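If you check Swiss-Prot, you get these features:
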ACT_SITE  Asp278  active site, proton acceptor
BINDING   Val144, Gly145, Ser146, Gly147, Tyr148, Thr149, Lys150, Ala151, Val152, Lys166  ATP binding site
DOMAIN    138-422  domain 'Protein kinase'
MUTAGEN   Tyr148 to Phe  Does not affect kinase activity nor secretion to the extracellular medium
MUTAGEN   Lys166 to Met  Complete loss of kinase activity. Phosphorylation is restored by co-transfection with wild-type protein
MUTAGEN   Glu199 to Ala  Complete loss of kinase activity
MUTAGEN   Asp295 to Ala  Complete loss of kinase activity
Amino acid sequence: MRRRRAAVAAGFCASFLLGSVLNVLFAPGSEPPRPGQSPGSSAAPGPGRRGGRGELARQIRERYEEVQRYSRGGPGPGAGRPERRRLMDLAPGGPGLQRPRPPRVRSPPDGAPGWPPAPGPGSPGPGPRLGCAALRNVSGAQYVGSGYTKAVYRVRLPGGAAVALKAVDFSGHDLGSCVREFGARRGCYRLAAHKLLKEMVLLERLRHPNVLQLYGYCYQDSEGIPDTLTTITELGAPVEMIQLLQTSWEDRFRICLSLGRLLHHLAHSPLGSVTLLDFRPRQFVLVNGELKVTDLDDARVEETPCTSSADCTLEFPARNFSLPCSAQGWCEGMNEKRNLYNAYRFFFTYLLPHSAPPSLRPLLDSIVNATGELAWGVDETLAQLETALHLFRSGQYLQNSTSSRAEYQRIPDSAITQEDYRCWPSYHHGGCLLSVFNLAEAIDVCESHAQCRAFVVTNQTTWTGRKLVFFKTGWNQVVPDAGKTTYVKAPG
């Protein structure tokens, strides 16, 4: 598997002329044909599978209708006047996406909807900007990863920008299990591709700073599969929890705040309350320190129907919650509560309280406890996270700190080379680099470290505007350095 993907990425990097390379990367035609099968033919259904084709068509139609519902669920944020257009495709001559030819909607047998999908009644918002033409001369292709349905690659556009490409993984479990069951590769591709299309629609409809940006998409005929779909999105770094536990509390708090803002947006989205059925960290990425959801094919908008509260049990591995059944026959707030508890068990409990400023711990503990008990909704949770941000950013969390009586000599436009020591958590693995609100906090930190004899205030700031400071064991090697200020502990 790895050998195959490495070869794919190498070919991808060499040219990526869409008419040929996308065929190799994303189409089953890149696989050797079976004995007695022409390279462009689809696998024929085995004995007894004719009835199975009807089941496959039913599943395709079900996913197609889901995509249509999300597409016409009202204008997304910032949407202008709705325009008639093919679902997620701009009209010929439009300002954004370009196709090498007009789209052809094909009607498969057995009652399945055509592919690509037919037009919806309205636009999901301003169209993405990139299309097939943007991918003609990409470079530096790298395989990022794959899941049940999709494979993700990292490429660099001719202008230098790095983006992510998503497509149905022809070696993946989703497509493979479908082909084994129904023996219809094209139909199974359409079934899997509707999940990618659903994600594309939701990325457009749910646009938000903590939702991955959709830059564009491309439909391309491939060997044996017409109109294979590739989406072009913002590129992020995978969420590695072990690495995050070694970062500063300030950066970990930013991730939790990002998540709180995302959940608030999902609870009040233009489509209604959206729940993420798969909430594992791998469904998110980090972009410049901000957490963003990237995988939306398992998102659900509809609340759970019920006839009584007995139907409204929210189940998790460690515990269950009982929610009320509304008079309208829906479990009240189940989508919101599911998101919130998953945020608690996957993120808040690990990232929020540890190594936080002592004066903020009571507030942070209350956030963790309340989300773990589902005592708060997303509105109150976000309000408390924003309060913690205000206290931290304004320096009010320092109101109970006592200023040190130690005196420090100020040496402007200077720095100390070497003489480092390690502390945790630090922004620098080889030294002690921490953020401080002001000079008084820097002195307090130095006084609390037995080995600290000096510190250097840099000209760098964190996302909250706090200064980054190097703490040192001495000042034997003070050198000129414009923009930095060294403070050394006075003798005595």
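Our numbering is plain: 1 for the first residue shown, then up by one each step along the chain.
Just so it is clear, glycine is given a Cβ too, placed from its N, Cα and C backbone atoms.
Overlay of Swiss-Prot annotations on the structure.
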{"residue": "Val144", "record": "ATP binding site", "CB count, 10 Å": "17"}
{"residue": "Ser146", "record": "ATP binding site", "CB count, 10 Å": "18"}
{"residue": "Tyr148", "record": "mutagenesis position", "CB count, 10 Å": "16"}
{"residue": "Lys150", "record": "ATP binding site", "CB count, 10 Å": "21"}
{"residue": "Val152", "record": "ATP binding site", "CB count, 10 Å": "22"}
{"residue": "Lys166", "record": "mutagenesis position", "CB count, 10 Å": "26"}
{"residue": "Glu199", "record": "mutagenesis position", "CB count, 10 Å": "24"}
{"residue": "Asp278", "record": "active site, proton acceptor", "CB count, 10 Å": "14"}
{"residue": "Asp295", "record": "mutagenesis position", "CB count, 10 Å": "22"}
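Only Lys166, from the mutagenesis positions Lys166, Glu199, Asp295, place their Cα within 10 Å of the Cα belonging to Ser146 (ATP binding site). Same-chain residues that are not part of Val144, Gly145, Ser146, Gly147, Tyr148, Thr149, Lys150, Ala151, Val152, Lys166 yet have a Cβ within 8 Å of the Cβ center of the ATP site turn out to be Asp169, Gly172. A Cα-Cα distance of 14 Å separates Val144 (ATP binding site) from Asp295 (mutagenesis position). Glu199 (mutagenesis position) falls within a helix when secondary structure is assigned with DSSP.
On the 0 to 100 pLDDT scale, the domain 'Protein kinase' (138-422) averages 93 in the predicted structure. Checked against Glu199 (mutagenesis position), the recorded positions Lys150, Val152, Asp278 differ in C-alpha distance, with Lys150 being the nearest. Separating the Cα atoms of Val152 (ATP binding site) and Asp278 (active site, proton acceptor) is a whole-number distance of 18 Å. Classification of Lys150 (ATP binding site) by DSSP places it within a strand. Look at Val144 (ATP binding site): DSSP puts it in a strand. Of the candidate recorded positions, Lys166, Asp278, Asp295, the one lying closest to Lys150 (ATP binding site) when CA atoms are compared is Lys166. The full span of the recorded ATP binding residues, Val144, Gly145, Ser146, Gly147, Tyr148, Thr149, Lys150, Ala151, Val152, Lys166, taken as their largest Cα to Cα distance, is 14 Å. Close to the residue listed as 'active site, proton acceptor', meaning Cα to Cα within 10 A, are the following mutagenesis positions out of Tyr148, Lys166, Asp295: Asp295.
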